[in-house]
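*Asks:* Pasting the relevant annotations from Swiss-Prot:
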type    : residues               : note
BINDING : E893, Q896, N918, D921 : Ca(2+) binding site
MUTAGEN : Q896 to A              : Severe loss of Ca(2+) sensitivity and increased sensitivity to phosphatidylinositol 4,5-bisphosphate-mediated activation
MUTAGEN : K908 to N              : Severe reduction in ADP-ribose-mediated channel activation
MUTAGEN : N918 to A              : Severe loss of Ca(2+) sensitivity and increased sensitivity to phosphatidylinositol 4,5-bisphosphate-mediated activation
MUTAGEN : D921 to A              : Severe loss of Ca(2+) sensitivity and increased sensitivity to phosphatidylinositol 4,5-bisphosphate-mediated activation
MUTAGEN : E1110 to A             : Mild loss of Ca(2+) sensitivity and increased sensitivity to phosphatidylinositol 4,5-bisphosphate-mediated activation
DOMAIN  : 1394-1546              : domain 'Nudix hydrolase'
MUTAGEN : Q1438 to R             : Does not affect channel activity by ADP-ribose. Acquires sensitivity to oxidative stress
Amino acid sequence: MGKDSFTPLYDGGDSSHVHLNKFGSNQLSQSKKSWIARNFSRRECIRFVPKSHDVSRCKCGRPRERHSQQALESGQGSEEWNVASCTTKHPTNAYGEIDFEGYGGQKRAPYLRMSHDTDANLVITLMLKRWNLEIPNLVISVTGGAKSFVLKPRLREMFRRGLIKAAKTTGAWIITGGTNTGVMKHVGEAVKEQQLMFGSDTQVNVIGIATWGIVDKQSDLISEKNGKYPALYSMEPTPGHQGAMLDPNHSHFFLVDDGTEGKYGVEIGMRSRIEEAIMKVKTDSRSEAGSIGVPVVLLVLEGGPNTVATMYELIKKKVPAVVIDGSGRAASVVGFAYNHTIKRNVDGQTINVIDPQYEDEVRAKVVEVFGAKGADKTYSMIKDVLEDEKMISVYSLDGEISQDIDLAILKALLKANRSSPVAQLNLALAWNRIDLAKSDIFTEEQQWTTETLSAAMLTALLDDKAEFAELFLQNGLSMREFLSLDILCKLYAEVPGNTTIKPLLQKEMGKRQVKTIDMDVVGEVIEELMGDMFESYYRKDGHYFGELASYAEGLVLKNRKSSKDLLANINRIDPLPTPYLDVFLWAVLCNRRELARVLWEAGREPMAAALMASRLLKRMASRAQEDNTITDISSDLYDHARLFEERAVGVLDECFNENETLSQTLLVRELDHYSRMTALELAVSAESQDFIAHTSCQVLLTRLWMGTMAMNTRWWKVLVCLYLPVLIFPIIYFVPDEQHERQAAEREHQKSLNQKSSKVKSHKEKNDAPVVPVYRSKEEKAVSNDEEARVGTENEEEDFQLEDYIPEIREDDSMEVIMRNKKLGFCDRIMHFYSAPFSKFVGNVVGYLAFIFLYAYVVLFNFPRFDPAKTLGGIHPTEIVLYFWVFTILIEEIRQLAAKPPKYIKDKVSVYFSDTWNFVDIFSLTVFIIAIILRFFTNSRIFTASRIILSLDIIFFIVRSLQIFSVNRLLGPKLVMIQKMMQDLAQFIIILAVFTIAYGIALHAVMFPSPGIYARNNTWVTITSVVQYPYWQMYGELFLDEIQGEKPKEFGEVDPDGRWLSPLLLAIYMVFTNILLLNLLIAIFNYTFERVQEDSDKVWKFQRYDLVQEYHSRPVFAPPLVLLGHILIFIRWVWRMCRCGHPPRGSTMKIGLSPAEMEQMDNWEFQAAEMYIHQQQQKNSGTLEERVRALGDRVDCINSQLNRVLDSMSGTRAHALTDGNGLEGGHDSEGRLARMEVELSSNSESLQKILALLQQQPPVKGQAAVPIQLTLLHYKARSSPYPGSTAKRFAVQDNMVDWQVPFPDYKPVNYTAPVVLANPVWADKDLMAMSPRPELPYNQMDHTCNVNRVSYNGTYVVKDGLPLNPMGRTGMQGRGLLGRFGPNHAADPVVTRWKRTSAGVMLQGGKKVLEFVAIQRKDNNQWAIPGGMVEPGQLVTQALKAEFGEEAMAKLNVSQEEKERIAKQIERLFQQGQEIYKGYVDDPRNTDNAWMETVAVNFHDDKGDLFGDITLQAGDDAAAVRWQRVSGNIPLYASHVSILEKVAKMRDAAF
């Protein structure tokens, strides 16, 4: 092979025009073209051996005239002819690209004529390196009939669709014989159809391997030099030629030459070797474990004896075969034989053999199809082919998988690897077929562990196969066991080069001069993207990414052979602390959307993770924008960041709806793995305006802003009390005061109830369940506090007692101090008032205004020149006060700089100056200090400079006061507008300067040419005039008289030529500046204004955070008294350093939680995230597109079944007409066909109506997709496995549910649970085991068992002594878990109230939000309405109260008096119930003979007072109980969602 053997010869991309550049004779070098000629050869006959029956033709198939004289002479006297001795090799003369004339839309197909003994590896090199084909994940070798044959229309359609689908979804190559006949033509037509439907961009690689000697029009392909580019190939066959045309729909051709002509089958051996060589090529994957040998599968369609021989040879090489039964000849014979095989044990091995009863029939078919000659050999090969059941699969059009022939092809390979589930998984991964993995690999029988899934998981991560990663996480893979430091580093080492993060990693590696990526490099890059406040734990956590990494590296160096095992053991002993977060960050940095989503959904702390992802993606998008070559990546990154921002807001919304208080705790808790930042800080860092604008954040900021003062405290009260502290007590209202008043009102209310209840005699109702409250500890309050309504009016606020949730309060954390509620003493009130950010703000505003007035007074009235002879240099005392005031402001700015979170001063400065106001502060203070220094010089000019600087500096101090307006909702956004317009103006000035300077220079050069009498000799005047006059002219001061030379004394003498040219230049200049540029500036300002105005509310809310954060951390006093606060801070710092060894944390907007509290909060947040994810999935599945797609799938299924029936009916009719009773049979068939047509017409009309209904009524946003056919068809009652068992129901399609529909093959599974068969008192006798069966009193009251057997749905049918489910078949007979045959009556009390927040009753979409008492079932952990079975002799009303008490209220040891009080309140509630539903329940426990029916009654606590002080506590029958929001997005047990929907409609509530 030449030195240029890896130089690409063919570009597999868009080739219809690219070949002109790449393969034209002018561009393609001679050396590249000759590579093929040097490495591939053809064969020519060198010995003419005449045929016995035709002496004019050689045994090679060519006539005498096509042989050389030497060949004619050497063949004289010879009778034997063979390829080895009678042919010789020559460089190939047929290669290039075929352009099929008349097929202009087709891409040109590369082709090559080669010898039959060519090295197969050389062919693979040609395809991969020269023709640039991608390594396939599968090779489908199609074989069969070489001559034209007819397929049934439906089989032809299935074959075409399935073959192309298999190739496209797996990235497969299809190999055929390449000619335009037989099975090859069917394959070509399938490809053509696919390209017509989806365009030529979706090309499938179809490789034709044909015999050169049978190809028609060989001369069109031959070129003695440099190949043909293109080779024009006409599809008109040559008259009289016995060969075949090449198929124009193939993409590549190999023409195998053994020197013969007209001989078929020459290519078989070469094709087999090529396929064998392909199997040794590894598939393309970033993971070594993900690279497998390319699998090959044989697809057999029709065919003759050679087809059977091909199957035989390939199956011996362990290539599985798929036979299309019903396609004719060989395929049908093999299919028939396969369907009549039995298993037999031979020499300890189980093999398939043809059933002896059918051997003669199979032999007869072989003779019938192939003829008697060679029948025994063919039969023997068929027997051998069928022996290994794993290696052969028969696809039947009428079989169970007839709808998906692609699955049959792929499952054949899985079947061949049945003994190795890991190999099967690798195949599914390579094909990216998640459907196969779910249905055939991850089954109940196969158990998976982290160890077996680790390699596949690494492949899924590296190859961005998110669905597989999700599947692995759901089926036994533990991320904690899987992820090690070694794998994490490998993930970052394999980051694709086209990502934004790759250059950043390489840059950091270059700085450190390292060749491999370690986590310290990654941590540095993450810190760079996150900003100076963030400190990655990859860098600071020395245990996991420092000491452990070094220890592991040392072990690897010492024990190279077992390094993987050592690292795995280390990972088991001491796993990484946050594996999900680690891999999630990698996926985000690689911008892998679906993978990031999967890992985010599975990980912890979803809100913080989403916000961090948003920040990282936005920063990477900003970096990408700086590179103009990757702007598309930038937009994609921004869109990805927006998705995570939406997810963070969604999780926060769920948390807030569930519990307002805990949601605010989530916002301010310290997160260890996020550099001890809070979710609020991460949101600000990510500039997430939507997140900060959320109600939860804004309520929290309001609470922090007001401190412990009531939220409605007016500013003037604060202003008065700042200077008259004694008025704090009468006019300032504090939050703890409200709490204590509310608690006092509760106690009074309880006292009055106790007094009334003491007059009532103790009594106990017969059937009432005990309902009593429970004493709550702080821990229990943490779960139930927000779920209990408070006694009072409808508009009262909920309790906000953070110490109930966060009991660990530390003195140095002012955040916790602010949010605590405790009784305030005299000093506490004063301290809390002055430490509130709002009070600090008012004090600072007043102080700053006083400072401005003092500054103005000094500058305007008392700023004398410094005189050393006078006392204090003659400086006025007010000026000294001003100096001291500025000094205190400077000290405060230094304190703010030192208090910034970053550790290093450089990072502190960076964070400090990220706030524009801080830059203004430092600039104005620096200028002030310069002015004061100059002020003390006695030189008059220096003093004047000092006075001027000081006078100008006041501008910046006054402008600084604009920050005061940021607290206002209307004026705050205006400041943002001004800031953004200043940025626009800076860019505009650059453009304006170009025009101004250009015009100024031209104008001056025209008016005052130099040198000469009109030249100006003053350089400074010349320079200033170049800028001065154009600038003022822009504002309307045109200087017309001056530029026209009418004022020579003032302006100077103007050159005569300039007098007429200057006005013309001015006119042009004014057009550009005043008309074009200034209007452009106005348009830019207008756009900025509209953009900010649209989100003005969000902008203001986002600004609030900075304001609250600044004043939350400020000392109590404003300058100049702030110095006292600094002294106190210093004293405290010294005290803590001496006592504890570390400085105080200072005043922060954070809450520190104990590990146990963090765990509880994490679990609660994770549950809220799961709810949000479920709602999003419901929303997506409820879209019109998804519903139409699902409906389309079902229509396809129905269509397939109907076609199958029609085919069967057609066959029956044809058979009947040829039978002796043809007339009668014909009439019967006609009648059935007529009925079928009627049914088809009816189905078509129904489908059209369904589609119209879907289009007219799209789903309401956020509304759940509640099954409309709940009353028509049962779904959960047909689900498998049956609850509490492994029993699976008989499959019943929707159209077969009705008992009226004939279903002769219906064989329901008989199942009754052992607990029911034990014959408890609540169960009937087992009628299924009795013969004859005794008749129970169905459809009436059973007085013997004291059970009502009347159905709420009316009379039900009784057959063979058993009742039939009125809703239809369920696939199971017996009773399952139900005790009674027939209806089993239940009672479901739906106890509701209005959901309240601190602002009153919650509203959604203008409607009130309901919440109901929900219990978590112990058997399946699903949430449900509390309810249960109606016991024998029990009334429904009694059952409602009893079930509510048993499942929602615990049996607690409280006083009898308290029991009576609670019982009375429950009695009041249950006296006002409204029936919601009465009838059948779609319950998974239902069977054909036993089913659930219920009565659902709504008991509504409208004012919220009945449950105000009653605690919900799960009983023995429930795992948990809580108040749950009524929403269609919440998954509930059985048909409870539809019941709640009825409640919401009745109450006109949101759903």
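Glycine residues also receive a Cβ, built from the backbone N, Cα and C atoms like all the rest.
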*Asks:* Mean pLDDT, the domain 'Nudix hydrolase' (1394-1546)?
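*Replies:* Mean per-residue confidence for the domain 'Nudix hydrolase' (1394-1546): 75 out of 100.
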*Asks:* Would you mind reading off the Cα separation of Q896 (mutagenesis position) from E1110 (mutagenesis position), to the nearest angstrom?
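*Replies:* So the alpha carbons of Q896 (mutagenesis position) and E1110 (mutagenesis position) sit roughly 9 Å from each other.
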*Asks:* For N918 (mutagenesis position) and E893 (Ca(2+) binding site), what Cα-Cα distance in Å is obtained after rounding to a whole number?
*Replies:* 8
*Asks:* Residues near the Ca(2+) site, E893, Q896, N918, D921 excluded, by Cβ within 8 Å of the Cβ center?
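*Replies:* Residues close to the Ca(2+) site, other than E893, Q896, N918, D921: E892, L897, Y912, D915, W917, I922.
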*Asks:* Spatially, which candidate from the recorded positions E893, K908, D921, Q1438 is nearest to E1110 (mutagenesis position), comparing Cα atoms?
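*Replies:* Closest by Cα: E893.
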*Asks:* When you measure from the Cβ of E893 (Ca(2+) binding site), how many other Cβ atoms are you left with inside 10 Å?
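*Replies:* The answer is 15 other Cβ atoms.
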*Asks:* Count the other Cβ atoms sitting within 10 Å of the Cβ of N918 (mutagenesis position), across every protein chain shown.
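*Replies:* So the Cβ neighbour count for N918 (mutagenesis position) comes to 17.
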*Asks:* Would you count the other C-beta atoms found within 10 angstroms of the C-beta of Q1438 (mutagenesis position) for me?
*Replies:* 19
*Asks:* Determine, to the nearest whole angstrom, how far the Cα atom of Q1438 (mutagenesis position) is from the Cα atom of K908 (mutagenesis position).
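*Replies:* K908 (mutagenesis position) has its Cα 69 Å from the Cα of Q1438 (mutagenesis position).
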*Asks:* For Q896 (mutagenesis position), what is the secondary structure state per DSSP, taken as helix, strand or coil?
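*Replies:* For Q896 (mutagenesis position) - judged by DSSP and reduced to three states - the answer is helix.
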*Asks:* Comparing the mutagenesis positions D921, E1110, which residue's C-beta has the most other C-beta atoms within 10 angstroms in this structure?
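*Replies:* Result for the most crowded candidate: D921.
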*Asks:* Within the chain of K908 (mutagenesis position), which residues six or more apart in sequence place their C-beta under 8 angstroms from its C-beta?
*Replies:* D532, L897, A898, K900, P902
*Asks:* If one measures from the C-alpha of E893 (Ca(2+) binding site) to the C-alpha of D921 (mutagenesis position), what distance in angstrom results, rounded to a whole number?
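*Replies:* Their Cα atoms are separated by 8 Å.
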*Asks:* Per DSSP, to which secondary structure element type does D921 (mutagenesis position) belong, with helix, strand and coil as the options?
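*Replies:* Going by the DSSP assignment, D921 (mutagenesis position) falls within a helical segment, counted as helix.
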